[in-house]
Amino acid sequence: MIKEMAIANNADEVDNEVRAEKGRKCFYLKKMIGDYIGNTVRIVATVVLADFLQRLYRSVVEYVHCSKYYLPEDRLWTILRRSCTYSNKSRYLVMGFILIGFLRISVSGNYKDVVPTFKFLAYMPLYWIFSNLGHSTLTYSSWVRDSHGLDYAAGMASNYFHGYLKLSLPERKADGLLHRMNVYEDKYNVTFGIKRLIILIPDEMFINGVIQSRILEKATPLETQFINRAGVNRPFKHAVYRLAEKVNGKTYYFAMEGATPMLSFFEAMHSNFSATWQMKELKREIWLKFYTHLNELIKTWPETRNLVELIIYNSHDTKGDLVDVGEMLKSHMELKTKNIDEMIG
């Protein structure tokens, strides 16, 4: 009997030790999770404070040394507004950590668990030193691709559209692109393959003054259009090319030109006075963004959406040979006439 009681007591002691061990593990686990959450909130609070102080410092420097970029009456407000601009992602993250901080305080009952101590604040200079560590050429690439209208490519596309295409193409006083093309067809008894202005955008960005092709011949241009622009009666001209090889027994003409801003950018890249390594490194991003933004402007504006045909292409084929623009147009017309024949048939 006594032996059985001793065995039972030993079993109880073992059970108690097991429960105590589980309790200790559970306690340490909860403490570890609580400390992790508290330290995470402290680190985030330290980073936010360091960022705020950095923005404040830059605001002071901007106010003192860059006053010429602001109007006197709203200089302070504009600088503060710009310095306190945060992305939506940053705002949501900070709000999330603030919520986590309040939850931590509600559990522990001690606000000191989430307030940064001097040990954390002492690391703020590291943020100031390494805050630009994440910047790279990829950062510039992402910035160029964003839709803000401030990059080189979007600026070229906007100037090209608002200063040229939007002025010369729409119909105003019987001088729009379609009217001039119809007059041209009647006058010379020809047919345009595409009743739009074709704009070539090769990735090489270079286009000769006369578009080179084995099967393209330069013809008489469309009638010159004169438009008053900023006090100057500017002439607007559109070149016309004849496809030397017939498609289904018919000769086609095309109003066609290269994207002049791309040619200007090509020249800027190869000039010792204006070229930068960033321009050369990101030229493909600029080329694609120019096309994307210009296409968006053309499609958005009602007067131009059906008047322009953008052709973006690689200047060289897989063998390294120059792509023949005339061959591209011929293939396009062959496909177009084939589809029409199939519809009729």
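In case you wondered, yes, glycine gets a Cβ from its N, Cα and C as well.
For all the noted positions, this structure keeps the original residue and models no substitution.
Counting Cβ atoms from all protein chains shown, ASN159 (mutagenesis position) has 11 others lying within 10 Å of its own Cβ. For the mutagenesis result ASN159 to Ser or Ala, the note given in Swiss-Prot is Reduced ability to recognize and bind 3',2'-cGAMP.
For ASN159, ARG234, LYS237, GLU257, THR260, SER264, the entry in Swiss-Prot reads 3',2'-cGAMP binding site. Take the CB of GLU257 (mutagenesis position) and look out to 10 A: across all protein chains shown you find 18 other CB atoms. In three-state terms derived from DSSP, GLU257 (mutagenesis position) belongs to an extended strand segment.
For TYR164 (mutagenesis position), the Cβ neighbour count at a 10 Å cut-off comes to 16, with all displayed protein chains included. For the mutagenesis result TYR164 to Ala, the note given in Swiss-Prot is Abolished binding to 3',2'-cGAMP and subsequent activation.
Reduced to three states, the DSSP call for TYR164 (mutagenesis position) is helix. While the structure shown retains the original residue, Swiss-Prot records the mutagenesis experiment TYR164 to Phe with this note: Does not affect binding to 3',2'-cGAMP and subsequent activation.
Cβ neighbours within 10 Å of ARG229 (mutagenesis position), excluding its own Cβ and spanning all shown chains: 12. Secondary structure at ARG229 (mutagenesis position), as computed by DSSP, is strand. For the mutagenesis result ARG229 to Ala or His, the note given in Swiss-Prot is Impaired ability to be activated by 3',2'-cGAMP.
What Swiss-Prot says about the mutagenesis result for ARG234 to Ala is this: Impaired binding to 3',2'-cGAMP. Contacts of ARG234 (mutagenesis position) defined by a Cβ separation under 8 A and a same-chain sequence distance of 6+ are given as PHE226, ILE227, ASN228, in order along the sequence.
Quoted from Swiss-Prot, the note on mutagenesis experiment GLU257 to Gln or Ala is: Impaired binding to 3',2'-cGAMP.
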(message) Just to be sure I understand the packing, how many Cβ atoms besides its own are within 10 Å of the Cβ of LYS237 (3',2'-cGAMP binding site)?
(response) 12
(request) Would you kindly give the Cα-Cα distance separating LYS237 (3',2'-cGAMP binding site) and GLU257 (mutagenesis position), rounded to the nearest Å? (result) 10
(request) Using C-alpha positions only, work out which of the recorded positions ASN159, TYR164, LYS237, THR260 is nearest to ARG229 (mutagenesis position). (result) TYR164
(request) Whole-number Å only: compute the distance from the Cα of SER264 (3',2'-cGAMP binding site) to the Cα of ASN159 (mutagenesis position). (result) 13
